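Here Swiss-Prot flags Cys4, Cys7, Cys38, Cys43 as Zn(2+) binding site. For Cys75, Cys77, Cys109, Cys119, the entry in Swiss-Prot reads [2Fe-2S] cluster binding site. Positions annotated as Cu cation binding site by Swiss-Prot: Cys149, Cys152. Positions annotated as domain 'HMA' by Swiss-Prot: 138-200. According to Swiss-Prot, the experimentally introduced change Cys75 to Ser is described as follows: Alters iron-sulfur binding. For Cys77 to Ser, Swiss-Prot lists a mutagenesis experiment annotated as follows: Alters iron-sulfur binding. Annotation of the published mutagenesis Cys109 to Ser in Swiss-Prot: Alters iron-sulfur binding; the original residue is retained in the structure shown. The note that Swiss-Prot attaches to the published mutagenesis Cys118 to Ser is: No effect on iron-sulfur binding.
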Amino acid sequence: MMRCPECSTEGWRVLPLTVGAHVKEGLWSKIKGDFYFCSLESCEVVYFNEQTVFRKGELKTRVGVKEREEPKPVCYCNRVTEKMLLEAAEKFGKEKAVEITGAGKGKWCVVTNPSGRCCHWHLERLGFPVGGEKKAAKRVEIKLDGLTCMGCVSAVKAALEEAGANVVEIGLDRAVVEVDEEAELQKLVEAVEGAGYSARLEKR
């Protein structure tokens, strides 16, 4: 893990694919290696690594958690904003608001969401429940083969989630997922193979 050079918040790793989807095209030449995402609301830094820092003004995408005015995107896959959630919560309650808006139900987060993750962390920060999920008991690393683009990554991520895994990290050659203790790990391999790629398991 690395800490943001401006606010010292611990960042989480994001793929070059994610960074490239949100940073302005003129800055693509600076995208080298993995970056880290800073989630602190008041910090202007979005992505950073040892060599490069990208701030809000250098992105073409609004980073909802860092915006002070609407629209404040929360679920990028289903185009759900903070305002939409709050309005639905006022009428139907927070739990129903998540269901009605479809927040947290997307499958392309690694590309659409600047954080490179599902928006569940953002929903929880706003006080919305993301219940119904089982707590993961173990973390598993999956070696991947045959992926060549962000479309491949998104397809494998969706397949793993359909198999019941919580995808923590994913790239062209590996994925790290969390699953229940009783989960059949071979089903994860089968899910990747069903999406048209090769995989093998390595417990962490």
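Backbone N, Cα and C define each Cβ position, glycine as well.
These numbers come from a predicted model, not from an experiment.
Residues of the domain 'HMA' (138-200) grouped by DSSP class, helix first, strand second and coil last, total 22 helix, 22 strand, 19 coil.
Apart from Cys4, Cys7, Cys38, Cys43, the Zn(2+) site neighbourhood in this chain, defined by C-beta within 8 angstroms of the site C-beta centre, holds Pro5, Glu6, Ser8, Thr9, Gly11, Ser39, Leu40, Glu44, Val45, Phe48.
Of the listed recorded positions Cys4, Cys7, Cys38, Cys77, Cys152, the Cβ environment within 10 Å is emptiest of other Cβ atoms at Cys7. Secondary structure at Cys43 (Zn(2+) binding site), as computed by DSSP, is coil. For the domain 'HMA' (138-200), the model gives a mean pLDDT of 91. According to DSSP, Cys109 (mutagenesis position) sits within a helical segment. Sequence-ordered, the extra residues of this chain that approach the [2Fe-2S] cluster site, with Cβ no more than 8 Å from the Cβ center of Cys75, Cys77, Cys109, Cys119, are Val74, Tyr76, Asn78, Val80, Ala103, Gly104, Lys105, Gly106, Trp108, Thr112, Asn113, Cys118. Considering only the recorded positions Cys43, Cys109, Cys118, Cys149, the Cβ with the fewest other Cβ atoms within 10 Å is that of Cys149.
It is 17 Å from the Cα atom of Cys118 (mutagenesis position) to that of Cys152 (Cu cation binding site).
Non-local neighbourhood of Cys75 (mutagenesis position): Thr101, Gly102, Ala103, Gly104, Lys105, Gly106, Cys119, Leu123, each in the same chain, at least six residues away, with C-beta under 8 Å from its C-beta.
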